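S.K.: Quoted from Swiss-Prot, the note attached to the mutagenesis of Tyr43 to Ala or Leu states: Same biofilm formation activity as wild-type. Large decrease in O(2) affinity. Here the residue is the original one, but Swiss-Prot notes a mutagenesis experiment at this spot, Tyr43 to Phe or Trp: Same biofilm formation activity as wild-type. Markedly enhanced O(2) dissociation but not association rate constants. Highly enhanced autoxidation rate constant. According to Swiss-Prot, the experimentally introduced change Gln60 to Leu is described as follows: Same biofilm formation activity as wild-type. 5-fold reduction in O(2) dissociation rate constant. Significant decrease in the autoxidation rate constant. Under its mutagenesis annotations, Swiss-Prot gives Leu65 to Gly or Thr the following note: Enhanced autoxidation rate constant. Markedly enhanced O(2) association rate constant. According to Swiss-Prot, the heme binding site annotation covers His98. Per Swiss-Prot, domain 'GGDEF' is recorded for 325-458. Among the features that Swiss-Prot reports, substrate binding site is placed at Asn341, Asp350. Swiss-Prot documents Arg365 to Ala as a published mutagenesis change and attaches the note Same biofilm formation activity as wild-type. The active site, proton acceptor annotation in Swiss-Prot covers Asp376 and is backed by sequence analysis. Per Swiss-Prot, mutagenesis Glu377 to Ala is noted as: Lacks biofilm formation activity, and thus is probably devoid of diguanylate cyclase activity.
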Amino acid sequence: MEMYFKRMKDEWTGLVEQADPPIRAKAAEIAVAHAHYLSIEFYRIVRIDPHAEEFLSNEQVERQLKSAMERWIINVLSAQVDDVERLIQIQHTVAEVHARIGIPVEIVEMGFRVLKKILYPVIFSSDYSAAEKLQVYHFSINSIDIAMEVMTRAFTFSDSSASKEDENYRIFSLLENAEEEKERQIASILSWEIDIIYKILLDSDLGSSLPLSQADFGLWFNHKGRHYFSGIAEVGHISRLIQDFDGIFNQTMRNTRNLNNRSLRVKFLLQIRNTVSQIITLLRELFEEVSRHEVGMDVLTKLLNRRFLPTIFKREIAHANRTGTPLSVLIIDVDKFKEINDTWGHNTGDEILRKVSQAFYDNVRSSDYVFRYGGDEFIIVLTEASENETLRTAERIRSRVEKTKLKAANGEDIALSLSIGAAMFNGHPDYERLIQIADEALYIAKRRGRNRVELWKASL
């Protein structure tokens, strides 16, 4: 890639050097005068494509993209020799964002085609001479084509790397502590089954019972299990079993009086038992040949490291957009960790990180993700958790750590606390924006005295 970018730098530099200065000046003049119009027209046309629309439907994104597009047009069409290296880096950065969000390369290519199409009448409606118009158009189109090539090549490289990480994460997830995960999920679905059966046998209210897809097991399967075992036939079988039983469950919940009829009650209980039994059999088959593998895991805390953060965020954001379900993030910092580490030593610091990590695991669901983000900072991705549920989870974790007892080597008690920033997904497709606003909330929590939870609001 380095050699390629050097070659493109030489080509772009050559294009700028060969163009007459008055022609370059006129191209820059066109860009400055018409960038706003070109940006608006560009997104108007691009949004007609339904595939592109899904990436541009967020109002905040559209507003930011329009202003970014204006700057991009001015930068590319006003390029001087000294600007070329910086412009190549800009294309690389834009490509990384596109890959991170998951914008397909064909949408990017369509965008460049649209830009060149709408630029033509703008240039040829100017009061330049016919020869000047042709030269300005030639310089502008070649500049855009070089920028497009650099961006597309960088995008393909980033997207390919992301695809490899997606597959690496799938394999890691499949292999990581598989036996324990299998037993945990079997216990989860059995607990759900027992809860419903007891309520039916004791004539208790079923109103608080959840359909299988919304129970802990169902959430784990939809957010993790499907991905772990992608492409294996048993996944489809489990999906159908969950879907079919949810239909029966919802129908029963609409008229619970039917359960007073013994034959209907027995039929419903057998449907529960058969569904759970089949799912457990299929789960055992899926996990049967899986063994432990720890690539992608933080050795000290046994949490995920940040390697798979893009893969998971991209998938969960796509799921949230597709289903309309909530998604939230907690960024967590151990208060005064450096001071504790410096005072009591690294062994004590490591023990604190292990205890804090255990508090995370004990207070999240199996469908959530916990990462060691770096040092004493952690990220938790909460799937299908409302704002209230997100804050309750954060407060539970904070309270648990505050009550954790830890003694230094000399017997002195060490006080532990966490500052937590929370943020709800608001439709912006770039996960780094979600992390950024959660980080802003974390900063507020620290500024307001630490040992507290703050939820990001636009007014913060």
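All residue numbers here begin at 1 and follow the chain in the order shown.
Positions of Cβ are set from backbone N, Cα and C atoms, glycine also.
The noted changes are left out; the structure has the residues it started with.
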S.K.: Most Cβ neighbours within 10 Å: which of the recorded positions His98, Arg365 is it?
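M.R.: Counting every other Cβ within 10 Å of each candidate, the maximum falls on His98.
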S.K.: Give the helix, strand or coil assignment DSSP yields for Tyr43 (mutagenesis position).
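M.R.: Looking at the DSSP assignment, Tyr43 (mutagenesis position) belongs to a helix.
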S.K.: In terms of DSSP three-state secondary structure, what is the assignment for Glu377 (mutagenesis position)?
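M.R.: Note: Glu377 (mutagenesis position) is in a strand by DSSP.
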S.K.: Nearest to Arg365 (mutagenesis position) in three-dimensional space, by Cα, is which of the recorded positions Tyr43, His98, Asn341, Glu377?
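M.R.: Comparing Cα positions, the candidate nearest Arg365 (mutagenesis position) turns out to be Glu377.
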S.K.: What does the DSSP secondary structure composition of the domain 'GGDEF' (325-458) look like, as residue counts for helix, strand and coil?
M.R.: 59 helix, 33 strand, 42 coil
S.K.: Distance between Leu65 (mutagenesis position) and Asn341 (substrate binding site) at the Cα atoms, whole Å?
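M.R.: Rounded to the nearest whole number, the Cα-Cα distance is 43 Å.
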S.K.: I'd like the Cβ neighbour count for the residue listed as 'active site, proton acceptor', meaning other Cβ atoms within 10 Å of its Cβ, all protein chains included.
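M.R.: The residue listed as 'active site, proton acceptor': 20 neighbouring Cβ atoms within 10 Å.
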S.K.: Do you know offhand how many angstrom separate Asp350 (substrate binding site) and Asp376 (active site, proton acceptor) by C-alpha?
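M.R.: Approximately 10 Å lies between the Cα of Asp350 (substrate binding site) and that of Asp376 (active site, proton acceptor).
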S.K.: Starting from the Cβ of Asn341 (substrate binding site), draw a 10 Å sphere and report how many other Cβ atoms land inside it.
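M.R.: Around Asn341 (substrate binding site), other Cβ atoms within 10 Å: 19.
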S.K.: Using only C-alpha positions, which one of Tyr43, Asn341, Asp376, Glu377 is spatially nearest His98 (heme binding site)? These are the recorded positions in the record.
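M.R.: Closest candidate to His98 (heme binding site), judged by Cα separation, is Tyr43.
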S.K.: Say you check the Cα of Tyr43 (mutagenesis position) against those of the recorded positions Asn341, Asp376, Glu377; which is nearest?
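M.R.: Of the recorded positions Asn341, Asp376, Glu377, Glu377 has its Cα closest to that of Tyr43 (mutagenesis position).
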S.K.: Could you state the CA-to-CA distance between Asn341 (substrate binding site) and the residue listed as 'active site, proton acceptor' to the nearest Å?
M.R.: 10
S.K.: Under 8 Å Cβ to Cβ from Glu377 (mutagenesis position), same chain, six or more residues apart: give me those in sequence order, or none if nothing qualifies.
M.R.: Ile331, Ile332, Asp333
S.K.: With every protein chain in view, what's the tally of Cβ atoms within 10 Å of the Cβ of Asp350 (substrate binding site), excluding that atom itself?
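M.R.: Around Asp350 (substrate binding site), other Cβ atoms within 10 Å: 13.
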